[in-house]
Amino acid sequence: MNSNLPAENLTIAVNMTKTLPTAVTHGFNSTNDPPSMSITRLFPALLECFGIVLCGYIAGRANVITSTQAKGLGNFVSRFALPALLFKNMVVLNFSNVDWSFLYSILIAKASVFFIVCVLTLLVASPDSRFSKAGLFPIFATQSNDFALGYPIVEALYQTTYPEYLQYIYLVAPISLMMLNPIGFIFCEIQKWKDTQNASQNKIKIVGLGLLRVLQNPIVFMVFIGIAFNFILDRKVPVYVENFLDGLGNSFSGSALFYLGLTMVGKIKRLKKSAFVVLILLITAKLLVLPLLCREMVELLDKGDSVVNHTSLSNYAFLYGVFPVAPGVAIFATQFNMEVEIITSGMVISTFVSAPIMYVSAWLLTFPTMDPKPLAYAIQNVSFDISIVSLISLIWSLAILLLSKKYKQLPHMLTTNLLIAQSIVCAGMMIWNFVKEKNFVGQILVFVLLYSSLYSTYLWTGLLAISLFLLKKRERVQIPVGIIIISGWGIPALLVGVLLITGKHNGDSIDSAFFYGKEQMITTAVTLFCSILIAGISLMCMNQTAQAGSYEGFDQSQSHKVVEPGNTAFEESPAPVNEPELFTSSIPETSCCSCSMGNGELHCPSIEPIANTSTSEPVIPSFEKNNHCVSRCNSQSCILAQEEEQYLQSGDQQLTRHVLLCLLLIIGLFANLSSCLWWLFNQEPGRLYVELQFFCAVFNFGQGFISFGIFGLDKHLIILPFKRRLEFLWNNKDTAENRDSPVSEEIKMTCQQFIHYHRDLCIRNIVKERRCGAKTSAGTFCGCDLVSWLIEVGLASDRGEAVIYGDRLVQGGVIQHITNEYEFRDEYLFYRFLQKSPEQSPPAINANTLQQERYKEIEHSSPPSHSPKT
């Protein structure tokens, strides 16, 4: 597309200008043409959609709704709410107003992306999983979240200008489901046939299974039924049926977005080395290649009479292509049990990456011309607004790192520096907005602050990636933390200083990105290239270590490795077991943990060594001998308590979160580098370049959103305490009724069942003797071990429900944390069973007394033996 926009008036990151008068700022159109969309409603729509998604994610992370419970909501959304919504809209759809050229343009664009991804996957994928990838990856790249996320945004943009565009959502969505997805399903069925070597399954049966999966989809089924009733009922739904359908359909949007947030919990984990490149390529195909192809196909094939409508349709096609991946793709991957990690992780990443792209795209599509002044002021306003919100997010994220004391450990120490640099960038942008154009000294000072911190954010991406690589090899390589920190702040300051000394100030430009002209552009490009190169090489080299096959995930239930395994209680057993056995087998057993409190002083009862047992048989602690261990351990003297503290401070390195942070930042660095090179080698960049400018502005001053999403919602510091506070306030309403009952009936029944039917088996399976003093040991177990055991025996269907079950055992006095400082967690924290006969024990002086009384009440109120229930 030709453009009259002078290159010197464009920016690499943002146009820094004085505040524009209101009449101009709010009227970007340079002509009197009516706007093609209502941009003022876009931001509230995005906040509404992603706010509900965030609520669902928080509910899942706080275990308010477990993954098993979420399946019920998902079934309601997919089998009741969405089919009802589809049926009604297909019945009332006016097919005479449909632009069919638009539909087959979208079909051609989707089919092109589908077959490109499919062919490339077949060519480069490994033979053992070639067909599963060739089936699911093209579906990932073409199936959009049309109804839950797409429809509210299209409604906000086009409800007042082109309301007929809303009906295209219901017509475009079945294209993927009915025409493209069957091909992917057939490839997946071929992969299943190859894996099982079932010779009886012929080709016709494979194709039939693929088509059957399509027909079983409620969306496809209701589309056909709706079209049939469109002609039968003459596009009029009976009143009583309409009210019923409206009741179901109106519940779709909120529940679908909430369910989308629930499905994101714990999806990004154990990313393998091949997943990084695959994720970037798939997300690029979905969010960049597909929108461009959709737009170009509509431009090429749509032969509408109205030029305005033609342009609006092509813009709408581009916006449609930016919609993120549908959650249904993750469901397909789970059903086939193929490529689940890549598909689910990609769904989460694409959903959040699509938000700024949709915002930028919709904003740019409101400009009928390429007049540089409105574009400059638009970027200015967007950058200023984003900086304010981003700075608040960064302050919150920094507070989380400081309060959790993670800033003292690697790699969070370096992440803290990155967040500080991002905060200075936002503050610098806000200050620049108020600097007078003729105030040269003020401009120089703010320029130094802004660009030294902006270059620092670029470099910290590469430095953080190389620190992650060194962290994987820290047993052989000493991490030069001081050098990394000095480089992260010193090199950007040096570059800006060189620009100030040697560069020629461009007096005609009020834009900070062109303050020193071409020299500044080259400096920015070199900085970006070096950071991308360092980050890319470091992330690839991380896979050369022995444990590079997987990284620690978001889910705290995954196995953790402590920094120095040779000096900790968390030593891994050489046997190939799921969890490390910690100080098991022949250790002298004592009648009590050595760090028990007696009259305020530490004491150790007499040691009664036990006979050596075979290494093949675990030592089962004698709880009858441990009757006197009723006081909590002292964290200053107990080895187990000390190791817990070490684990909490340094064991959770959150490597996957940091790798994800680096990947998202690299995408933004690529965009900035492309913008630099595009400007340097093309004097008439065009509209696409301006969109890239907007994206760069959103990225540079909106990095705080990425950091907040990854580090701002700490589970144990924010979510769980907030959840417990709400539960406390809620339960206070019933205090008068429950004053005479130490524990609720639900907790009491859970504890009764566990004591009579499962306690002894659980002790034999997971409780081990672990050293807690110089010559003493205690029978304990890890919280994550109990969670896995509860799932194994059928007392819980997932880890979320198992945590709830374990928390009830703690409240009922059945188990207890060794120091009584933590609630039940799915982590490597040590817990112990309280003795069966608390009345035989001496009274405790501390908070354990209440738990012992609760346990005694449960034990004495337990019914006689019943048939076990699992």
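Every residue, even glycine, has its Cβ placed from backbone N, Cα and C.
Every position carries its original residue.
Bear in mind that the values here come from a model prediction, so they are computed numbers and not experimental data.
Per Swiss-Prot, the feature cholesterol binding site maps to PHE43, TYR57, GLY266, LYS267, ILE268, ARG657. Classification of ARG657 (cholesterol binding site) by DSSP places it within a helix.
Mean pLDDT for the domain 'DEP' (757-835) in this predicted model: 81. As annotated by Swiss-Prot, domain 'DEP' applies to 757-835, with the evidence given as sequence analysis.
For the published mutagenesis TYR57 to Ala, Swiss-Prot gives the following note: Strongly reduced cholesterol-binding. Abolishes cholesterol-dependent mTORC1 activity.
Among the sequence features in Swiss-Prot, the mutagenesis site LEU177 to Trp is noted as follows: Reduces binding to indole-3-acetic acid. Residues near LEU177 (mutagenesis position) in space but far in sequence (CB under 8 A, at least 6 apart, same chain), listed by position: GLN143, VAL214, ASN217, ILE219, VAL220. According to its DSSP assignment, LEU177 (mutagenesis position) is helical.
While the structure shown retains the original residue, Swiss-Prot records the mutagenesis experiment PHE352 to Ala with this note: Abolishes the effect of cholesterol depletion in mTORC1 activity. Abolishes the effect of cholesterol depletion in mTORC1 activity; when associated with R-678. Summarising the environment of PHE352 (mutagenesis position), the number of other Cβ atoms within 10 Å of its Cβ, over all protein chains shown, is 16.
What Swiss-Prot notes for the published mutagenesis of TYR551 to Ala is this: Abolished ability to regulate mTORC1.
Under its mutagenesis entries, Swiss-Prot includes CYS604 to Ala with the note: In 4CA, abolished ability to regulate mTORC1; when associated with A-595, A-629 and A-638.
Secondary structure from DSSP puts TYR57 (mutagenesis position) in a helix.
Rounded to a whole number, the distance between the Cα atoms of PHE352 (mutagenesis position) and PHE43 (cholesterol binding site) is 15 Å. Here PHE352 (mutagenesis position) is compared against the recorded positions TYR57, GLY266, ARG657, and the shortest C-alpha distance is to TYR57.
Reported as a whole number, the C-alpha separation between TYR57 (mutagenesis position) and GLY266 (cholesterol binding site) equals 10 Å. Most other Cβ atoms within 10 A: among the recorded positions PHE43, TYR57, that distinction falls to TYR57. GLY266 (cholesterol binding site) falls outside any helix or strand according to DSSP and counts as coil. If you draw a 10 Å sphere around the CB of GLY266 (cholesterol binding site), it holds 20 other CB atoms from the protein chains shown.
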